[in-house]
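Listed features, source Swiss-Prot:
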MUTAGEN   Asp82 to Ala  Abolished binding to -Gly-Leu-Asp-Arg C-degron at the C-terminus; when associated with A-131
MUTAGEN   Phe130 to Ala  Abolished binding to -Gly-Leu-Asp-Arg C-degron at the C-terminus
MUTAGEN   Asp131 to Ala  Abolished binding to -Gly-Leu-Asp-Arg C-degron at the C-terminus; when associated with A-82
MUTAGEN   Tyr163 to Ala  Strongly reduced binding to -Gly-Leu-Asp-Arg C-degron at the C-terminus; when associated with A-193
BINDING   His185  Zn(2+) 1 binding site
BINDING   Cys186  Zn(2+) binding site
BINDING   Cys186, His218  Zn(2+) 2 binding site
MUTAGEN   Phe193 to Ala  Strongly reduced binding to -Gly-Leu-Asp-Arg C-degron at the C-terminus; when associated with A-163
MUTAGEN   Leu597 to Ala  Abolished ability to promote ubiquitination of target proteins such as GLI1
Amino acid sequence: MEGLAGYVYKAASEGKVLTLAALLLNRSESDIRYLLGYVSQQGGQRSTPLIIAARNGHAKVVRLLLEHYRVQTQQTGTVRFDGYVIDGATALWCAAGAGHFEVVKLLVSHGANVNHTTVTNSTPLRAACFDGRLDIVKYLVENNANISIANKYDNTCLMIAAYKGHTDVVRYLLEQRADPNAKAHCGATALHFAAEAGHIDIVKELIKWRAAIVVNGHGMTPLKVAAESCKADVVELLLSHADCDRRSRIEALELLGASFANDRENYDIIKTYHYLYLAMLERFQDGDNILEKEVLPPIHAYGNRTECRNPQELESIRQDRDALHMEGLIVRERILGADNIDVSHPIIYRGAVYADNMEFEQCIKLWLHALHLRQKGNRNTHKDLLRFAQVFSQMIHLNETVKAPDIECVLRCSVLEIEQSMNRVKNISDADVHNAMDNYECNLYTFLYLVCISTKTQCSEEDQCKINKQIYNLIHLDPRTREGFTLLHLAVNSNTPVDDFHTNDVCSFPNALVTKLLLDCGAEVNAVDNEGNSALHIIVQYNRPISDFLTLHSIIISLVEAGAHTDMTNKQNKTPLDKSTTGVSEILLKTQMKMSLKCLAARAVRANDINYQDQIPRTLEEFVGFH
């Protein structure tokens, strides 16, 4: 029956109404109920024949299912739309989101709930607003769709239409008394979303309907949002309409100019100077009431520059692009505040431009500043940390000097991020745990790349001590992957992933130097993963024993000298010797096997099945247990 259900689903998906009817012909009522309620899974989607037919716009199939087989319109599934995964979507939601008007009308006329919500509280009306289908929006509203239902982030239909740039839908919703001043969780209104996206006609429409100029949760007005996003026409429109004070007006112009200086998509150094100069003139417009800047203290990442405080100072850097780039970053940090989520992006972009031009020192200064800002704001920094591993690897590959204090600084930030991501994994909901775990493991790999890079860098004794302290700090936290791997397991494992953007030019695993360094910093040599394997169990399975003999030899020596038990058994009761996959690793292991009397006694206890639980000290119980 399951195979037949697959054919039924395929026919519905492809709009083959006659095939579908033939497949269902002469079936019992219970069989039909099973076949038409069967949830098929494909590419991360879960849907019934009705849902997939509606999603793909097959009106004839939908009509057959509704009128002849009385399929329930409230069936729900999981579908993908524009890269988003939608859980709890009905056929009506899918048809509305995909723009299939005929199917929408069929479903509504057969009693589909126009206000049914998905898991994230999205309605069919919201789906139609996202797609900009005014005809579907009107039809749903005329059939009692509630325009005020917001999703789980309190984001309304008006907001999504404003952000996506659907002017006609926005106008219609406003005419239907949608609230232009409703706020999303982040504190943003429809005007914020329209301003950020640069939809000037929608901004005009919202102003006409008396949309209020308010700050969002990050202290940003629609005017500031437009300026930060380089939407000059929206900024000028809001300045001409909005009743804003002199300081707000000046800061909007400054922010606009500053944003043009370091924006990948909208870079325009001429506009940078133009708007910064306009703002400066406004500061000095009234000689009796000059509005002085409250400049930031000099910041090392910005070359310890001080922001221009008068027209003459600004004129002096007009032809100096580098100075204008730094001026832009300083202005943004002053106006937005160091804790603003958007401050770091242009800093990272400018650093990347320096890296592309082989100006690595400038790049690292900026990226370290951005990293500190993001960690201070409790942002996820796994991409930032990986970026450092990539640029350090590139530098080593090009024989450029990587400074040990820079590595130590990034390692310190990495330890902090891993500690925070360990807590996130513990406290996060089941729905988000997979992503959180991915980020956490990515941080562990990045830490190992940085340790590997440190072994290829000239370090003073003092610098090496500082680096070792960070390694010790992380080892002390005992971070584990899903498989229960410690840092030591990862260091000796050929399956440890290595990022392929510059990093794999410098880093590889198993890695003898990283293994030795981890052991020197206190890594537990006999720690086991979820399968009871120690690092020694892992390395003896290395499949390049000839071409990479030195690595294999060095790691086995390091592990044994650090106290690895060569007779330790895993959950399959296998010792490292049993797990050895090559003659070379077997020989290396045998030459290193120095069985202590303590180990021989423990093996004898296990081999003869002697009861030792609660008969010997607890520390010895564990020792006997892994033999």
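Positions of Cβ are set from backbone N, Cα and C atoms, glycine also.
A map of Swiss-Prot features onto the structure.
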residue: Asp82; record: mutagenesis position; Cβ contacts under 8 Å, 6 or more apart: Phe130
residue: Asp131; record: mutagenesis position; Cβ contacts under 8 Å, 6 or more apart: Ala96, Gly97, Ala98, Gly99
residue: Tyr163; record: mutagenesis position; Cβ contacts under 8 Å, 6 or more apart: Phe193, Ala194, Glu196, Ala197, His199
residue: His185; record: Zn(2+) 1 binding site; Cβ contacts under 8 Å, 6 or more apart: Tyr153, Asp154, Asn155, Gly217
residue: Cys186; record: Zn(2+) binding site; Cβ contacts under 8 Å, 6 or more apart: Tyr153, Asn216, Gly217, His218
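Around the Cβ of Phe130 (mutagenesis position), 21 further Cβ atoms fall within 10 Å across all displayed protein chains. Other C-beta atoms found within 10 angstroms of the C-beta of Phe193 (mutagenesis position) number 25, with every protein chain shown included. Annotation note: Phe193 (mutagenesis position) sits in a helical segment as assigned by DSSP. Take the CB of His218 (Zn(2+) 2 binding site) and look out to 10 A: across all protein chains shown you find 17 other CB atoms.
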